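**Q** Let me begin by handing over the structure; questions about it come next.
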Amino acid sequence: MDTVHRDKDQVVILKKANYLPYLVNLFIPKLFYPEKIVVARLYLDVNKHDKQAAENFEGTETPCFDVPPSLFADKVPMDKIVFLPTSMLPMGFEAGGVFGPGILTRRSYPIDLKAAGHKGQTPPLFVGLRMEVQPPTRVESLLKKDGESQPIQDTLMNWLHASNDLINGAQPKGQELRDEFSLSMVFNLPIPPSPPSPYSYGRIPLQCNIYTPDLSNVLLLMSHQRDLTVAILSTVNNPHVPSVAFATMGDDAECPKFELPIGVFPICEGVNRPIFLPKRFMPKGFEAGCVIKPGTLSELWFMDYIGRFGPPQPQYNGSITPPLFVGKICREEPAVDMIKKIQFEIEKKASDDAESKATLAGVKPKFDISITKGFMVMETKEPKSPKGAYSVQNYDEAFDDGCIVRVVKKPATAEEATETRERNEMCTVGDQSQELDKCSTEADQKYLSCFHVDSDIDNIAMAMARLGIADMSLHADEEELCGIDGDNALIQLRHVLEDRNQIRSHTDQLMQDHIFRMNRDRMLALRQPFTCFGCGIHEKKQ
């Protein structure tokens with residue numbers, strides 16, 4: 001492949017484009033590429049054409065570079081590539097363009113990126129030029145001379161010494177000179193071992209589009225107190241929690257907000273905007289707080305405002321800047337001596353480790369956890385079990401499986417009982433004793449069916465609807481309920497079964513509203529100028 005060299009002033013005028021996607025959220029691993037060229041396949045259902053952005057940027061200058069012909073196996077119409085504006089490029093690229101769908105022929109399209117058995121026009125293709133070559137740590141250590149870089153062990157020891165000095169009361173002079181905010185050190189309290197779950201949960205994949213950790217079990221240790229404090233988070237110790245992200249989509253009252261200092265923090269809009277957390281997910285002692293996701297702030301910002309005083313934190317991706325927590329301290333709450341609390345937690349953990357003697361006995365749950373098979377036992381007159389249920393012989397077998405909810409048909413009213421007696425009298429006409437025994441046997445025969453705890457809720461609701469008016473009850477003692485309001489739990493269960501479609505529609509509407517807000521913020525970010533880190537002058541995005 002030919003080596004690519006690009007001048008800083010190498011630009012091209014963007015003409016009317018039929019395909020101009022917004023690729024800021026396109027995450028490409030930052031690996032070692034000798035020519036800094038990256039080729040990635042795009043998907044039309046994900047990377048859609050941004051019509052409004054194409055109209056806004058038409059006629060503006062966009063960065064470009066000479067695409068090497070050796071990148072493709074066959075001749076390619078180089079004049080058909082559409083170079084993207086800087087604000088629409090993926091993170092870490094200085095220039096890049098896209099070939100629209102059907103522009104490249106099958107012979108010229110990269111074989112490794114084309115799906116087997118693909119039919120129709122070729123998918124769009126992104127060709128980008130990275131800003132700088134970033135080799136892996138192992139390769140970089142082999143290329144450097146001995147003694148140039150500090151060993152990892154020394155860096156770890158410096159971190160331990162710095163944390164010990166801060167706990168003992170030593171205050172770096174550089175931190176005292178800053179008046180806008182204080183720099184805090186994150187201390188994660190040890191979490192008690194959770195009991196083993198009967199269900200297998202898949203690992204949450206690493207992503208950088210959104211980052212909302214749960215910081216309720218985190219302490220922030222600072223050498224001096226300011227109205228605002230900044231702490232570097234760890235994507236390893238403070239991972240992304242989807243439930244926190246869903247909680248941030250609620251009302252503004254649940255997520256208190258405040259204005260970040262304009263002179264310190266750059267304007268971040270759209271997908272890079274600060275995410276304000278609900279109070280139940282914030283550290284103790286803060287009235288408001290927000291999280292800035294990884295890769296949002298530049299390395300220059302960290303060098304200017306945090307520098308060498310920032311305590312290192314383990315990250316899954318060390319090639320991008322770490323996430324930050326910016327919190328507003330609550331002055332009304334009494335001060336907490338966090339140093340003593342941290343020392344107490346350390347001593348407690350050390351004593352627990354000594355008692356366990358590095359065995360699994362220390363993490364063994366106190367009670368035996370049995371896997372629950374059943375959830376609801378239903379009494380029907382049909383011998384065939386409802387869809388999604390299994391049959392049992394008696395109630396003892398159902399309760400042994402773990403069924404706690406019992407569903408039976410509601411007793412008949414006075415009118416219905418009168419009609420039943422009339423039908424029984426019809427059966428006794430003519431002294432037909434055999435038919436009488438048959439009628440009474442069919443009326444008294446009951447069949448039991450059980451539903452699993454993870455059965456389809458639609459199947460449960462349809463089976464209860466066939467009963468007519470169903471009566472639910474809990475098969476549990478007061479000691480087993482542990483303070484749970486059983487009547488209220490049954491009311492909520494009935495509400496979920498009856499209004500399940502409305503609940504689904506409401507949840508879907510919340511997600512659609514969130515998508516609308518994200519698209520609106522993204523379009524506003526395209527039109528908003530950004531501040532240059534060097535001179536502080538507002539520049540227009542290209």
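Think of each number as a place in line: the chain as shown, counted from 1.
Each Cβ is built from the backbone N, Cα and C atoms, and glycine gets one as well.
So Swiss-Prot has the following annotated:
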- ASP252 to Glu: In strain: ZW141 and ZW142 (VARIANT)
- ILE262 to Lys: In strain: ZW106 and ZW133 (VARIANT)
- ILE262 to Asn: In strain: ZW104, ZW141 and ZW143 (VARIANT)
- CYS268 to Gly: In strain: ZW104, ZW106, ZW122, ZW133, ZW136, ZW139, ZW140, ZW141, ZW142 and ZW143 (VARIANT)
- GLU332 to Lys: In strain: ZW122 and ZW136 (VARIANT)
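Please situate the listed features within the shown structure.
**A** Long-range Cβ contacts of ILE262 (variant position) within its own chain (separation 6+, distance under 8 Å) are none.
The secondary structure of ILE262 (variant position), as reduced to three states from DSSP, is coil rather than helix or strand.
Within 10 Å of the C-beta atom of CYS268 (variant position) sit 16 other C-beta atoms, taking all shown protein chains into account.
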**Q** Please report the three-state DSSP label of CYS268 (variant position).
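**A** The residue in question, CYS268 (variant position), is coil (DSSP, three-state).
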